[in-house]
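Student: The following block contains the structure, expressed as structure tokens.
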Amino acid sequence: MSKLGISSLFKTILLTAALAVSFTASAFTEGTDYMVLEKPIPNADKTLIKVFSYACPFCYKYDKAVTGPVSEKVKDIVAFTPFHLETKGEYGKQASEVFAVLINKDKAAGISLFDANSQFKKAKFAYYAAYHDKKERWSDGKDPAAFIKTGLDAAGMSQADFEAALKEPAVQETLEKWKASYDVAKIQGVPAYVVNGKYLIYTKSIKSIDAMADLIRELASK
């Protein structure tokens, strides 16, 4: 092949590569697939935050079929980080306290929040099942002790151990971080998935687990 032919071929390859990159970059669109938060969640680099509530039916559905598989596909680039929304549900505050304690227990034990042995996972699905499947309401806000007991029994933790753990600095720090949940949740409700604390995924635009994982990867690389 002549030098001219080689040069032409090389230019064609470069153009094809450039078009491929351009196509990939335009696969997702700000305003359609995601938005940039005006008020980013601090200290959230390399994370996939899920804002959720025990009282949210769609949070339950996503946790059963979407959150785990998606998180598994992107675990090499972002760490799954749940944020419980205290302002939703009669026992939002108590749920946040139970979840914060159990998440920190799992982390200390080196247990994934998706593992069958995760105390957080056990309590979370116990609340989901009780609230959404069994329609349990724990006296509509009048019996917080009964609500807390549901989660602790599922996790295998005593009330005394829970109360002691709740005072730990790491748990209080988690609860403080979760206060950012409200500003995110009021945009499109929950569940709300946020990448790197900056990019809120529009759940209505999610087409599949693979597409969601691709979007997360793209946003995480920004």
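Note that Cβ sites are derived from N, Cα and C of the backbone, with glycine treated the same way.
Swiss-Prot lists 28-221 with the feature domain 'Thioredoxin'. For the mutagenesis experiment C56 to S, the note given by Swiss-Prot reads: Loss of activity; when associated with S-59. Swiss-Prot gives this note for the published mutagenesis C59 to S: Loss of activity; when associated with S-56.
For the listed features, I'd like the structural context: burial, neighbours, distances.
Tutor: There are 22 other Cβ atoms within 10 Å of the Cβ belonging to C56 (mutagenesis position).
The number of other CB atoms found within 10 A of the CB of C59 (mutagenesis position), across every protein chain shown, is 26.
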